[in-house]
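Scroll down for the structure; my scribbles are underneath it.
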Amino acid sequence: MAPTKRKGSCPGAAPKKPKEPVQVPKLVIKGGIEVLGVKTGVDSFTEVECFLNPQMGNPDEHQKGLSKSLAAEKQFTDDSPDKEQLPCYSVARIPLPNINEDLTCGNILMWEAVTVKTEVIGVTAMLNLHSGTQKTHENGAGKPIQGSNFHFFAVGGEPLELQGVLANYRTKYPAQTVTPKNATVDSQQMNTDHKAVLDKDNAYPVECWVPDPSKNENTRYFGTYTGGENVPPVLHITNTATTVLLDEQGVGPLCKADSLYVSAVDICGLFTNTSGTQQWKGLPRYFKITLRKRSVKNPYPISFLLSDLINRRTQRVDGQPMIGMSSQVEEVRVYEDTEELPGDPDMIRYIDEFGQTTTRMQ
């Protein structure tokens, strides 16, 4: 009987040629910008390292990373927290190197955020159970930080877009904060009137705003919330975890105007003082973002650039409304060429929005 043929490749045999990569669309639309191929080259990648400090309230110079002691009101109508009791979003804009010498070309380069490595800094500081914290036993260690915690970060080519949702629409927030305007009972659920852009650090209370899932096409955000009275904080430390920022088309956030935006909130729980009062405890977050150059179709024609340059030189006035739903403009007339003097001055002839000549009497 003939020996059976040995299965598998023979030693020393040439390796099989790998399959060709799957073809994907090269041209996609992203936020109104037509994305072309990725520019190759050694200098096409860059890394940005930064960190964001927490904005818990910082009630005094000795309590950075903590909020002011919290106090729960008995009545919904009496709720009026201080600014120092409200943890707020941390945000920063990172200016990137200018990579376009000529903005009048048909194609330009934009920075594209590809990956991010991030972690919370200072986790081991919460092992301090001997500094001003309430004792768990008469002669024991202090009570560890515990309670509701929220960890969130975002990386984008534009500021994070927010949706407002309130737990109590009757709460009176301090003037130094940005909260949903004209709050009603509908503000305690989805109300599309409450939209905002995270454009200021330490101004948007976390309890009032969440990332808007219907927007943020040019931003990637990640977050987890764990609620409860005695919930311990669970945090991981590693420099090997990488979060990919590309979408299903293989495109990451495109940094408009050479600007990269990072946002974060890291509320680890409640610190219990010796007196029994409690404060929110927050920690800073580290970012390491990798960017590459992406060739895109120039979305800014030369006429737009010139118009923008001229408009920037115009004095801005915060005056009464002359456009929009509340416009105070009554009528606009445009005259062209000349005609014989009409015998009836009340007879008005004009071209309507459909291009038709119309005559009407006053």
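Even glycines carry a Cβ here, placed using N, Cα and C.
Just the original residues are modelled here, none of the noted substitutions.
Owing to the predicted nature of the structure, the values given are computational and were not obtained by experimental measurement.
Under its mutagenesis annotations, Swiss-Prot gives GLU49 to Ala the following note: 99% loss of infectivity ex vivo. In the three-state DSSP classification, GLU49 (mutagenesis position) falls within a strand. Using a 10 Å Cβ-Cβ cutoff, GLU49 (mutagenesis position) registers 9 neighbours.
Here Swiss-Prot notes a mutagenesis experiment, CYS50 to Ser, with the remark: No effect on infectivity ex vivo. Within 10 Å of the Cβ of CYS50 (mutagenesis position) there are 13 other Cβ atoms, across all protein chains.
Sequence-distant neighbours of GLU158 (mutagenesis position) (same chain, 6+ apart, CB under 8 A from its CB) are ASN218, THR219, PRO253, LYS256, TYR261. A coil conformation is recorded for GLU158 (mutagenesis position) in the three-state DSSP classification, outside any helix or strand. Quoting Swiss-Prot on the mutagenesis of GLU158 to Lys or Arg: Complete loss of infectivity ex vivo, defective in nuclear entry.
Within 10 Å of the C-beta of GLU217 (mutagenesis position) there are 14 other C-beta atoms, taking all protein chains into account. According to Swiss-Prot, the experimentally introduced change GLU217 to Lys or Arg is described as follows: 99% loss of infectivity ex vivo.
According to Swiss-Prot, the experimentally introduced change VAL244 to Glu is described as follows: Complete loss of infectivity ex vivo. Other Cβ atoms within 10 Å of the Cβ of VAL244 (mutagenesis position) number 11 in total over all chains.
One mutagenesis experiment named in Swiss-Prot is CYS268 to Ser, and its note says No effect on infectivity ex vivo. According to DSSP, CYS268 (mutagenesis position) is assigned to a strand segment.
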Neighbour tally for CYS268 (mutagenesis position), based on other Cβ positions within 10 Å of its Cβ: 28
Nearest-integer angstrom distance between the alpha carbons (Cα) of VAL244 (mutagenesis position) and GLU49 (mutagenesis position): 16
